[in-house]
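**Student:** Once you've had a glance at the structure underneath, I'll fire off some questions.
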Amino acid sequence: MSSKQQWVSSAIQSDSSGRSLSNVNRLAGDQQSINDRALSLLQRTRATKNLFPRREERRRYESSKSDLDIETDYEDQAGNLEIETENEEEAEMETEVPAPVRTHSYALDRYVRQKRREKQRKQSLKRVEKKYTPSELALYEIRKYQRSTDLLISKIPFARLVKEVTDEFTTKDQDLRWQSMAIMALQEASEAYLVGLLEHTNLLALHAKRITIMKKDMQLARRIRGQFI
């Protein structure tokens with residue numbers, strides 16, 4: 001058994017050594033081919049470089065003009081430069097200084113300030129209208145009429161109404177005219193009658209446990225008061 005194992009191990013070692021030698025030979029051949037290709041490529045690049053030989057640009061350093069010509073050219077250029085500077089200074093003095101250019105941010109700030117001012121002006125001019133309830137309005141009217149003893153009906157419409165009524169009850173031959181004091185006395189009497197009638201009507205509505213005045217309340221008040229009371 002030991003001799004057989006030794007034979008197997010020796011066979012394996014010989015096989016592995018043969019494989020390693022073959023791999024080394026193959027790698028060496030590949031390296032040689034790579035070196036040959038690199039050398040040929042290098043030679044080709046050198047050959048292409050030799051096709052374009054370098055030439056020194058001597059014309060750049062050689063001057064075709066003499067010293068006298070250079071000096072005259074320099075003097076002419078200096079004179080032209082002085083004339084140009086004088087002309088530029090005169091032109092700058094003649095031209096007006098332009099206004100500074102306003103940037104976009106400056107214009108935007110100005111627009112915002114203008115809109116803000118307009119909004120504040122509108123708010124100051126706009127009146128705040130307060131909404132009152134019907135009960136508040138009624139209380140305001142009661143206090144307003146209690147403070148004054150003036151007539152409640154306008155004078156001109158009342159005078160027009162009186163003339164229309166008199167024209168209906170008179171003929172064309174009769175020419176009735178009213179004095180201003182007579183119309184004022186008639187207006188005071190009619191307003192006193194209406195105010196008294198409405199007071200009694202309101203009392204009847206409250207007696208019926210109502211706030212709203214109705215037609216039947218006024219009819220009952222007229223019946224109680226009599227025809228001319």
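Backbone N, Cα and C define each Cβ position, glycine as well.
Here the original residues stay in place, and none of the substitutions has been built in.
Given the structure is predicted, the values throughout are model-derived calculations rather than measurements.
Pasting the relevant annotations from Swiss-Prot:
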type	residues	note
MUTAGEN	Leu176 to Ser	In CSE4-102; impairs nuclear division by disrupting the core centromere structure; when associated with T-218
MUTAGEN	Leu194 to Gln	In CSE4-111; impairs nuclear division by disrupting the core centromere structure
MUTAGEN	Leu197 to Ser	In CSE4-110; impairs nuclear division by disrupting the core centromere structure
MUTAGEN	Met218 to Thr	In CSE4-102; impairs nuclear division by disrupting the core centromere structure; when associated with S-176
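Help me picture these features in the structure, burial and contacts included.
**Tutor:** Counting only same-chain residues at least 6 apart in sequence, those with a Cβ under 8 Å from the Cβ of Leu176 (mutagenesis position) are Thr166, Thr170.
The number of other CB atoms found within 10 A of the CB of Leu194 (mutagenesis position), across every protein chain shown, is 12.
Within 10 Å of the C-beta of Leu197 (mutagenesis position) there are 15 other C-beta atoms, taking all protein chains into account.
A 10 Å cutoff on Cβ-Cβ distances gives Met218 (mutagenesis position) a total of 17 other Cβ atoms nearby, all chains included.
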